[in-house]
Amino acid sequence: MALVFKSIGAHKTPPCTLNLASPALYHTRVTMASTITHPPPLKDRKISSTRRVRTYPLAPEKAEIFNSMHGWVEDTILPFLKPVEESWQPTDFLPDSTSDGFHEQVEELRKRTADLPDDYLVALVGAMVTEEALPTYQTMLNTTDVIYDESGASPVPWAVWTRAWTAEENRHGDIVNKYLYLSGRVDMKQIEKTIQYLIGSGMDPGADNNPYLAYIYTSYQERATAISHGSLGRLARQKGEMKLAQICGTISADEKRHEAAYSKIVEKLFELDPEGTMLALAYMMKMKIVMPARLMHDGKDPDMFQHFSAVSQRLGIYTAKEYTDILEHMIARWGVDKLTGLSGEGRRAQDYVCGLPMRFRKVEERAQAWAENISHVPFSWIFGRRV
């Protein structure tokens, strides 16, 4: 029995397929109206005891594929991790609080950040808030069939990877959070509330607890965050803030290494199960690679994610173009266009995925126009100033 995915032919293609991961692509769809709802207060939410129906539960023989990969994961994926003693830590880049010159170091940092423009600060805060929601991302992997951490300290390689990946990622939000706090340029209490709201809201990437879908999603997102932090570093360098450029570049390098690991997993799945992996990729693209911080809000602006996304698009940090670039990279990286021996459904899935980049390119200008034309709004992160 194969891993069951709904027939590609049985679905209508979403109009222009604009409801995908790039914030701008997501918002160009049909109207510019908000599509993200402000979560109701906890006391007003209806809690159902019925679990959401999973559309694509993992078949036993598919689970066996992942169980059979333990040795491969240990030999091939775990080496992507860096030993803790060889890893950078936030204190390597920030003023030393034990030093007699701490106050002078902080003052110097504040001078360097004084000229960072508001739109850049909004983009940097949004990226940091996304990183700080790390508990949500670990939860996603630990609710995924077969690869989840059964005990919380499981020695199974899949679980070892997830814990160590989380530990490496934890430094990213930590360092930028401390940097922003020391800069004095932003309203930390509003930022902290945004982080708490986001973690409390969670996320549903549409992976249905299915490891095929989960690893495709993480491959995509790790590359997206590598691009975003690389762009933030480039802009910081242009503004003369070399320390921040170094911080962003260091984070981006981590994300590239993590992307390489997740992409390697999907590459192996294409080798072991080309049909099932092809159908999974097509399904994930139909579902859209939703941004992990899509439910971001600060308790005031229910459309904060849209507004933050527009700022990032305008600055060229992460745009509709990058979204399409990632898809093209993945198609080439996994040899999707060269797969042979697929069933009729598999070939339809292959044609669908390989045809998406051309369709996305046609709407990039519309996505940029959306970002340029959206009204500038006040951001609580920068004391209500408009961006």
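Glycine is treated like the rest: Cβ placed from N, Cα and C.
The Fe cation 1 binding site feature in Swiss-Prot is assigned to GLU131, GLU169, HIS172, GLU255; the stated evidence is similarity to another entry. Using a 10 Å Cβ-Cβ cutoff, GLU255 (Fe cation 1 binding site) registers 24 neighbours. The DSSP secondary structure for GLU255 (Fe cation 1 binding site) is helix.
The feature Fe cation 2 binding site is assigned by Swiss-Prot to GLU169, GLU222, GLU255, HIS258, with similarity to another entry given as support.
Annotation of the published mutagenesis TYR215 to Phe in Swiss-Prot: Broadened fatty acid chain-length specificity; when associated with G-214; the original residue is retained in the structure shown. The DSSP secondary structure for TYR215 (mutagenesis position) is helix. Taking the Cβ of TYR215 (mutagenesis position) as centre and 10 Å as the limit, one finds 26 other Cβ atoms among all the protein chains shown.
Among the mutagenesis experiments that Swiss-Prot reports, SER231 to Asn is described with the note: Catalytic activity converted to a delta(9)-18:0-ACP desaturase; when associated with T-207; F-226; T-232 and A-233. Gain of a delta(9) desaturase activity with both 18:0-ACP and 16:0-ACP; when associated with T-207; F-226; T-232 and A-233. Residue environment of SER231 (mutagenesis position) contains 21 other Cβ atoms, counted within 10 Å of its Cβ in all protein chains.
DSSP assigns LEU232 (mutagenesis position) to a helix. All protein chains shown were included, and the count of other CB atoms within 10 Å of the CB of LEU232 (mutagenesis position) stands at 27. What Swiss-Prot notes for the published mutagenesis of LEU232 to Thr is this: Catalytic activity converted to a delta(9)-18:0-ACP desaturase; when associated with T-207; F-226; N-231 and A-233. Gain of a delta(9) desaturase activity with both 18:0-ACP and 16:0-ACP; when associated with T-207; F-226; N-231 and A-233.
On its own chain, GLY233 (mutagenesis position) has LEU244, ALA245, GLN246, ILE247, CYS248, GLY249, SER252 as residues at least 6 apart in sequence with a Cβ closer than 8 Å to its own Cβ. The annotation that Swiss-Prot gives for the mutagenesis experiment GLY233 to Ala reads: Catalytic activity converted to a delta(9)-18:0-ACP desaturase; when associated with T-207; F-226; N-231 and T-232. Gain of a delta(9) desaturase activity with both 18:0-ACP and 16:0-ACP; when associated with T-207; F-226; N-231 and T-232.
The number of other Cβ atoms within 10 Å of the Cβ belonging to HIS172 (Fe cation 1 binding site), over all protein chains shown, comes to 25. Counting every protein chain shown, 23 other Cβ atoms lie within 10 Å of the Cβ of HIS258 (Fe cation 2 binding site).
Counting other Cβ atoms within 10 Å of each Cβ, the binding-site residues GLU169, GLU222 show the lowest value at GLU169. Here the CA atom of LEU232 (mutagenesis position) lies 19 Å from the CA atom of HIS258 (Fe cation 2 binding site). In the structure as shown, the Cβ atom of GLU131 (Fe cation 1 binding site) sits within 10 Å of 25 other Cβ atoms.
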